[in-house]
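Feature annotation from Swiss-Prot assigns active site to C138; the stated evidence is similarity to another entry. Per Swiss-Prot, mutagenesis C106 to S is noted as: Still able to produce THN. Under its mutagenesis annotations, Swiss-Prot gives C168 to S the following note: Still able to produce THN. Experimental mutagenesis at this site is recorded by Swiss-Prot as C171 to S, annotated: Still able to produce THN.
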Amino acid sequence: MATLCRPSVSVPEHVITMEETLELARRRHTDHPQLPLALRLIENTGVRTRHIVQPIEDTLEHPGFEDRNKVYEREAKSRVPAVIQRALDDAELLATDIDVIIYVSCTGFMMPSLTAWLINEMGFDSTTRQIPIAQLGCAAGGAAINRAHDFCTAYPEANALIVACEFCSLCYQPTDLGVGSLLCNGLFGDGIAAAVVRGRGGTGVRLERNGSYLIPKTEDWIMYDVKATGFHFLLDKRVPATMEPLAPALKELAGEHGWDASDLDFYIVHAGGPRILDDLSTFLEVDPHAFRFSRATLTEYGNIASAVVLDALRRLFDEGGVEEGARGLLAGFGPGITAEMSLGCWQTADVRRGIRQDVTRTAARGVSRRVRQA
């Protein structure tokens with residue numbers, strides 16, 4: 001059964017604190033009639049620090065969509081490979097053991113996808129399948145886990161690599177002056193995450209069931225307005241309240257699996273903002289402490305879009321994981337309004353060691369190639 005292994009995460013070296021964000025807002029929007037409200041909303045996010053791919057002075061300039069997209073491509077090619085290599089090492093696999101790369105990003109555009117460059121540069125087999133996902137926003141982290149689960153269910157000997165690369169700072173638009181835009185300027189950060197889903201063996205979350213749910217008639221609540229200047233992010237004021245209609249979908253998925261969503265051992269969810277976590281605690285009737293990993297990501301990195309779920313899971317690993325067989329929920333939330341949800345149990349490599357030792361890497365690569373040719 002497919003196992004989601006320890007994620008590798010990297011954030012850029014340029015850091016901006018909440019205090020610096022608030023001061024920038026005061027300086028750049030002195031005469032804005034709703035500045036006090038915007039400042040209060042930014043403070044309420046709880047985001048203490050964010051990491052960005054360029055110095056703040058460069059981020060605040062807008063050289064044009066073309067130049068920004070060049071920065072996206074340059075920084076992705078510079079930073080992603082090391083994150084992938086650590087994820088492969090943590091999963092005890094080689095690049096040639098990977099059968100599919102699922103690449104998610106909503107903050108830049110490349111064609112061919114970065115996956116083609118990665119296959120050429122990092123030694124993945126030329127038959128490696130590519131699944132780039134560009135338009136699911138913050139929900140894409142959960143979607144990538146689910147698509148990897150689906151692939152490994154269809155091909156039980158296969159291994160999937162998930163990569164999330166988000167440079168939200170490249171979407172900053174100095175002419176967007178609505179309160180929602182000012183809030184986003186203090187909420188989003190940049191980050192890269194990668195994780196392997198092994199078809200056999202591995203330590204991590206043994207994925208058992210996944211599902212998706214879209215709240216009807218909410219597709220304009222989170223969206224891009226694409227202009228000559230790039231991606232203009234639009235965030236409706238109703239978004240923070242979306243956990244009330246989404247919580248029943250989480251409960252239903254757990255119920256279909258014979259579980260109670262209010263009585264699980266770990267919760268790894270997208271932290272788009274503090275109210276999402278607070279409301280999930282309320283509507284799922286779960287202790288707020290259960291969402292500590294997601295809240296830590298929000299506090300230290302901000303909303304890093306599709307990479308949030310993987311970073312929160314990384315923090316669970318860093319805490320030492322959980323006991324064998326512990327049951328958990330993973331979920332990403334984003335445009336649509338969409339929830340991508342999965343359920344799984346914790347397993348350690350020792351439990352399935354017999355399986356892993358029966359398949360050498362040479363034999364596994366042979367199986368992998370047969371899967372690709374199927």
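Heads up, the Cβ atoms here are built off N, Cα and C, so glycines get one too.
At each noted position, the model has the original residue.
There are 21 other Cβ atoms within 10 Å of the Cβ belonging to C171 (mutagenesis position). Taking the C-alpha positions, the distance from the residue listed as 'active site' to C106 (mutagenesis position) comes to 8 Å.
The Cβ of C106 (mutagenesis position) lies under 8 Å from the Cβ of A134, Q135, L136, G137, C138, A140, E166, Y224, A305, S306, each of which sits 6+ residues away along the same chain. In the three-state DSSP classification, C106 (mutagenesis position) falls within coil. Neighbours of C168 (mutagenesis position), defined as other CB atoms within 10 A of its CB across all chains, total 26. All protein chains included, the residue listed as 'active site' registers 28 other Cβ atoms within 10 Å of its own Cβ.
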